[in-house]
Amino acid sequence: MESSSSLLHHSYLSYLNPKFGKRPLVSYPLMQSSRKCKQTRICSNKMYVPGFGEASPEAKAAKHLHDFFTYVAVRIVSAQLESYNPEAYMELREFLDTNSVSDGDKFCATLMRRSSRHMNLALRILEVRSAYCKNDFEWDNMKRLAFKNVDDSNTRLMREYVLETSHVETDSDK
């Protein structure tokens with residue numbers, strides 16, 4: 001049968017027995033490791049996501065958003081150039097024909113190294129990307145839309161499955 005002292009934390013035992021507090025904590029490795037484990041489970045109310053290795057899902061989403069902000073910045077700069085600097089607009093269009101924006105940093109680094117004119121375009125894209133991310137992107141709206149899209153998609157898929165498997169007549173079948 002377990003003694004009551006193994007069920008109590010060492011700080012409580014040192015209050016009850018002054019000699020107990022002088023013992024090294026190393027003599028209770030099982031109690032310490034199980035306590036840490038329980039704390040982790042109790043404190044975390046989020047889902048465990050296995051298999052992402054190098055990055056969390058949030059980090060991967062942030063990377064995709066980062067690349068998307070580059071794409072948006074290129075669109076904004078392109079639209080601005082089209083109206084007031086057609087020559088620079090054509091240079092950017094030609095560069096876009098041969099270089100993908102799927103990796104935003106690689107795109108900007110390549111653009112910077114092309115020529116001094118391209119360097120100015122790249123700096124403008126970096127400036128617009130930062131300003132759009134910090135000032136104009138509607139983060140709350142994105143969160144709301146993401147929740148709505150997931151809920152709507154789940155509902156639609158479940159409805160389709162139920163209709164396929166239940167052989168229920170719908171109004172269109174009559």
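Note: Cβ is positioned from N, Cα and C throughout, glycine not excepted.
If you look for the noted substitutions, you won't find them, since the model keeps the original residues.
Listed in Swiss-Prot:
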| type | residues | note |
| --- | --- | --- |
| MUTAGEN | Cys108 to Leu | No effect on rbcL binding; when associated with A-133 |
| MUTAGEN | Cys133 to Ala | No effect on rbcL binding; when associated with L-108 |
Output, ordered by sequence, the same-chain residues six or more apart from Cys108 (mutagenesis position) with a CB under 8 Å from its CB, or 'none'.
Thr70, Ala122, Ile125, Leu126
Under 8 Å between C-beta atoms and at least six apart in sequence, can you list the same-chain neighbours of Cys133 (mutagenesis position), or say none if there are none?
Phe69
